Every structure is written in C-alpha cells, then in structure tokens.
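Asks: Not my notes, these are from Swiss-Prot:
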type	residues	note
ACT_SITE	TYR220	active site, proton acceptor
BINDING	72-103	NAD(+) binding site
MUTAGEN	GLY275 to Asp	In mur4-1; 50% reduction in L-Ara in cell wall material
MUTAGEN	ARG304 to Gln	In mur4-3; 50% reduction in L-Ara in cell wall material
Amino acid sequence: MFSFGRARSQGRQNRSMSLGGLDYADPKKKNNYLGKILLTASLTALCIFMLKQSPTFNTPSVFSRHEPGVTHVLVTGGAGYIGSHAALRLLKESYRVTIVDNLSRGNLAAVRILQELFPEPGRLQFIYADLGDAKAVNKIFTENAFDAVMHFAAVAYVGESTQFPLKYYHNITSNTLVVLETMAAHGVKTLIYSSTCATYGEPDIMPITEETPQVPINPYGKAKKMAEDIILDFSKNSDMAVMILRYFNVIGSDPEGRLGEAPRPELREHGRISGACFDAARGIMPGLQIKGTDYKTADGTCVRDYIDVTDLVDAHVKALQKAKPRKVGIYNVGTGKGSSVKEFVEACKKATGVEIKIDYLPRRAGDYAEVYSDPSKIRKELNWTAKHTNLKESLETAWRWQKLHRNGYGLTTSSVSVY
C-alpha cells in the first residue's frame, strides 16, 4: 500500500497555501502525486491481467459441478451432534460433503476435526448460513452442485419446545419448507429427512410401527410432523426420492473418539439424559434429576428406545443408497427394545464408575410414558439392524470422549475454514 502523507520535517515552502477556503498545491507535488496514482493503477491492471491468464482463474470449484462417480451430499446441521457423525461416515465412504450450519447448536470444532481428517481438496466444505434465510439458501444451491440432501438441522428438545413453540415451528417446519422449495428449484432429487418418534405422541400399543397413528403431544413432535406432511404432499407430484427416518433416543459417540456430544451449557436443562448423567458424574452438576416417577411403567419412570449414533448414521447412509426416484420410504430407526430411565441411570453409573446422586422431581411437560420401536421394516427393506444395543457399552464409548473433552470441543471460529 502506498503512503501519500507528508513527512513532518517537510519545509514550509513545500506546503500547500490556503486562500479563501481553497488549497493551491505545489505543482511539483501535484505531479508526483499523480505519478504515484498512475503507477498504482498500472500495477493493479497488470496483476489483474496476469491473474486472468492463470488456468485456475475461471475454473469453478469442484463443489460447483457434478462429477461421474462422486455423490455430493449437503448435510444441514452438520456441525451438530448427529449431523457431524453423519458427515464423518459419508466422508469415510468417499462422498463429497458440504456442511451448512448456523452454529446456534452446533460446534465449529467438530467441523475442524473433519477437515483435518479429510484435508484433500473437494472432500469437505463448511458454509455458515441460516436455513431460515431463503436468499442465502438459494445462493448456496446456485453455487454448488448437490446430488442429495441430508436434512438434520433442527432444534430438538421436547421441554424447550413447550416453552418456545413458535421457535420450533419456524426452525423445523418453516426451514424444511425453504430447503424443499430450493431443492425443487435447483433439481436436487434426493432427500433424506431426519424426523423423530415424537411424531407418534403416546400410542396405546407398543412397539411402534410405521403404521402407528401420528398424534404428537408437544410442539417438537408437531413441528416435525408438519414438516413430514409438507414433504409427503410435495412428493405426490414429484420425481424426488424421499426417505424419512423417525428415530428414537440417540446416545453414544464415535467409537474412535474423534467426535462426541457437546451441547451448550445453557441448554443442559433441556438436554439428553446421557449428557445429564455425564454432567453429574463429572461434578458439573450436583446430581441427576429424574423427572417423573409415576408413569404407568414397571418402575414408574419413562421407557425409551436408545439408539447408538453410530447405528443411526449407518441407517442414513443405507437410506441414501436405497433411495429411488418417485418413491417415499418411511422407517423407524431404533433397537426394538425399551429401557426405563432408572435402568439407564444404573447403566450410566457402571459406565462412569461414579455413584451419581439422584433427585426425583415431578413430570416434565410434554413427556410420555413409554416409547420403543418395531424396526422390522427397515431391517427388511434396507438391510439395517442396530448393532450397538448394549446401553453400558454405548455409554462407555461416550464417557471416554467426555473425559478427554472436559470443556467440550473447546475451539473457536479462528480454528476452522469458514466459507
């Protein structure tokens, strides 16, 4: 950068003279000044010319074009707990991955780890964006050639949804509409949608099949069902391949210890039971709160189907591989067996080796007594079966990551490439 300021030691005879509010500069100084401007302009023009001659100047990013044999997957919410594990699995399977996340719940450091694991050009890119911004989403689709979308991005806490229902309808239902409209506009033909067993509500008959009536009882489940309805209505007159995965309670982490669950501290009261157990075991919280002991179950606490995140992302990859144009697949993703909250806590005590203090509290709004899946359809049609079905072992895997990451990922935006 050129400096056009005068030195302080300059003589008075070379200074501008002011008269009547006008400056009359020394002609020699004026010529020198103009010469510098011309030199700068010439150098700039030369640089631009040379840059344009570079073979890479007009070469589009590999992410912006389709390539034979390469499947480019947009993973929304890919900086989050489940989304990052899905991105890891896709990258291991040689997919090209673009992560889009607004980082309201996700962790940039998870993206950095993925970038370090797969540094080769054209493997992974991260785009900071909010799916509620339709213009930003359209720009992303315009600049990238996606073959499929895995839509994970969503707020996902039952308790929080009862406190802030409008937030959930905006974030889940409205944002899914934006994604679907943009996919249609840009000819992206495959959607794998991350849904939830919360769309079923509290069925009278267990286990839950895909034919079980959907009667959600909280805004989270209702918002997800609305999003499903939008997708299903659109698919009736579209050649899009659609897979909807309704999964149950997610636990565990990457068996190799690269990724884990690191929710924001302010969301602890709404978080998963595994996170609450680990917080109590590490002394972050004084104990574990069990909300509700008067449900109509064997021990009075809620019964849930706990699915390991490794099995869950395996189901997503199989769904992607099996997706067919003009077809909609709807699948429950669970183990097929339920465990009570008390049983879960006992497994957590064994996994951590800590005698966790338990406080029993009244029920949490929007919860239901018993939910577990019948996974026979996904087993038959996608050849998928949960392999990590031992609660204690899944919790031990997650606990190892927690012990090594006492502050979560503990990294900032300066540590990751953001586009």
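Placed from the backbone N, Cα and C atoms, the Cβ positions cover glycine too.
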Asks: Using C-alpha atoms only, work out the spacing between ARG304 (mutagenesis position) and HIS72 (NAD(+) binding site) and round it to an integer in Å.
Replies: 35
Asks: Would you kindly give the Cα-Cα distance separating HIS72 (NAD(+) binding site) and GLY275 (mutagenesis position), rounded to the nearest Å?
Replies: 32
Asks: Between VAL100 (NAD(+) binding site) and TYR220 (active site, proton acceptor), how far is it from one CA atom to the other, in Å?
Replies: 22
Asks: Could you round the CA separation between THR76 (NAD(+) binding site) and the residue listed as 'active site, proton acceptor' to a whole angstrom and send it over?
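Replies: With the alpha carbons as reference points, the distance is 18 Å.
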Asks: Give me the Cα-Cα distance between HIS72 (NAD(+) binding site) and TYR220 (active site, proton acceptor), rounded to a whole Å.
Replies: 30
Asks: Go through THR76, SER84, our binding-site residues, and report the one whose Cβ sees the most other Cβ atoms within 10 Å.
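Replies: Ranked by Cβ atoms within 10 Å, first place goes to SER84.
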Asks: Counting every protein chain present, what is the number of Cβ atoms, excluding its own, within 10 Å of the Cβ of LEU88 (NAD(+) binding site)?
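Replies: Around LEU88 (NAD(+) binding site), other Cβ atoms within 10 Å: 24.
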Asks: What is the total of other Cβ atoms whose distance to the Cβ of TYR220 (active site, proton acceptor) is within 10 Å?
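Replies: Around the Cβ of TYR220 (active site, proton acceptor), 26 other Cβ atoms lie within 10 Å.
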